[in-house]
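Lifted from Swiss-Prot, the feature list:
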DOMAIN    26-277  domain 'mRNA cap 0 methyltransferase'
BINDING   ASN35, ASN36  mRNA binding site
MUTAGEN   ASN36 to Asp  Reduces activity by 96%
MUTAGEN   LYS39 to Ala, Gln or Arg  Loss of activity
BINDING   LYS39, GLY57, ASP79, ASP107, GLN125, TYR130  S-adenosyl-L-methionine binding site
MUTAGEN   LYS60 to Ala  Reduces activity by 92%. Loss of activity; when associated with A-32
MUTAGEN   LYS66 to Ala  Reduces activity by 80%
MUTAGEN   PHE126 to Ala or Asn  Loss of activity
Amino acid sequence: MEGKKEEIREHYNSIRERGRESRQRSKTINIRNANNFIKACLIRLYTKRGDSVLDLGCGKGGDLLKYERAGIGEYYGVDIAEVSINDARVRARNMKRRFKVFFRAQDSYGRHMDLGKEFDVISSQFSFHYAFSTSESLDIAQRNIARHLRPGGYFIMTVPSRDVILERYKQGRMSNDFYKIELEKMEDVPMESVREYRFTLLDSVNNCIEYFVDFTRMVDGFKRLGLSLVERKGFIDFYEDEGRRNPELSKKMGLGCLTREESEVVGIYEVVVFRKLVPESDA
């Protein structure tokens with residue numbers, strides 16, 4: 001398993017930072033814009049002015065500007081890829097911001113982590129599925145989150161939907177011009193037991209190992225740690241609902257109608273939010 005984790009780390013270390021001009025020319029620009037709009041709305045919904053935020057799997061710091069616009073007071077970014085953390089530091093230095101920033105290169109999903117403080121919001125965008133590599137890894141990741149989330153605080157995430165992927169597998173729709181999913185399945189193994197797959201996304205991810213999210217197990221694990229599920233919604237529904245509620249932001253971010261193939265990529269994912277319960281004595 002360590003070999004696979006190293007492969008994932010090296011994959012993200014190898015991805016070069018692309019300038020805004022290059023991103024705008026990408027064939028996946030509409031997909032990127034849709035994903036960024038969804039993340040911006042998710043941050044708006046669950047982040048208050050002055051909040052402290054722990055961003056797990058922060059990558060190159062692509063959400064820093066979203067948090068600046070949300071008016072947070074402190075940001076702590078953690079990622080397994082050292083190169084990504086260095087790029088995030090550069091991005092933070094070069095932007096106008098009013099909040100404090102800290103970064104740390106660490107595996108927060110498979111290694112015990114204690115930053116010595118709690119946060120109002122913990123975010124995991126397109127990365128928490130890596131916690132499902134083993135049962136032990138998931139347990140460690142969930143304990144890391146519970147340890148660092150303030151009572152009443154929110155854990156917000158975007159993850160691939162196992163249900164969507166398996167439904168497409170049954171229908172034989174596992175790729176288009178933008179993406180490709182390859183299941184690592186042996187003949188005698190039932191689909192319910194398959195834990196991982198290979199994912200490729202044009203201009204972004206190249207045949208990287210990803211893990212299925214066991215939703216029931218995740219909810220049960222967080223429940224034992226005092227976190228309850230407050231929202232679960234597929235990306236397409238979330239995108240359409242928030243587009244109606246935030247027409248100005250939608251226009252500002254250059255959103256348009258997604259093609260069928262673009263929608264297929266966006267529709268792989270879902271929004272999931274947990275809230276840490278407040279002890280009755282503190283309520």
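Placed from the backbone N, Cα and C atoms, the Cβ positions cover glycine too.
What Swiss-Prot annotates, mapped onto the structure for a quick look.
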{"residue": "ASN35", "record": "mRNA binding site", "DSSP (3 states)": "helix"}
{"residue": "GLY57", "record": "S-adenosyl-L-methionine binding site", "DSSP (3 states)": "coil"}
{"residue": "LYS66", "record": "mutagenesis position", "DSSP (3 states)": "helix"}
{"residue": "ASP79", "record": "S-adenosyl-L-methionine binding site", "DSSP (3 states)": "strand"}
{"residue": "ASP107", "record": "S-adenosyl-L-methionine binding site", "DSSP (3 states)": "coil"}
{"residue": "PHE126", "record": "mutagenesis position", "DSSP (3 states)": "coil"}
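Listed in sequence order, the recorded positions near PHE126 (mutagenesis position) (C-alpha within 10 Å of its C-alpha) are GLY57, out of ASN36, GLY57, ASP79, ASP107. Residue pair LYS66 (mutagenesis position) / ASP79 (S-adenosyl-L-methionine binding site) shows a Cα separation of 18 Å. A C-beta separation below 8 Å, combined with a sequence spacing of at least six in one chain, links LYS39 (mutagenesis position) to ASP63, LYS66, GLN125, THR158. For the mutagenesis positions listed here (LYS60, LYS66), the lowest count of other CB atoms within 10 A around the CB belongs to LYS66. With the fewest other Cβ atoms inside 10 Å of its Cβ, the least crowded of the recorded positions PHE126, TYR130 in this structure is PHE126.
Counting other C-beta atoms within 10 Å of each candidate's C-beta, the recorded positions ASN35, ASN36, GLN125 are led by GLN125. Each of the binding-site residues ASP79, ASP107 was scored by the other Cβ atoms within 10 Å of its Cβ; the lowest score goes to ASP107. The binding-site residues close to LYS60 (mutagenesis position), defined as a CA atom within 10 A of its CA, are ASP79 out of ASN35, ASP79, ASP107, TYR130.
Annotated pair ASP107 (S-adenosyl-L-methionine binding site) and ASN35 (mRNA binding site), C-alpha to C-alpha distance, rounded: 24 Å.
Within the set of binding-site residues GLY57, ASP79, TYR130, the entry lying nearest in space to ASN35 (mRNA binding site) is GLY57 (CA atoms). The two recorded residues, GLY57 (S-adenosyl-L-methionine binding site) and ASN36 (mutagenesis position), show a Cα separation of 15 Å. On a Cα basis, ASN36 (mutagenesis position) lies 19 Å away from ASP79 (S-adenosyl-L-methionine binding site).
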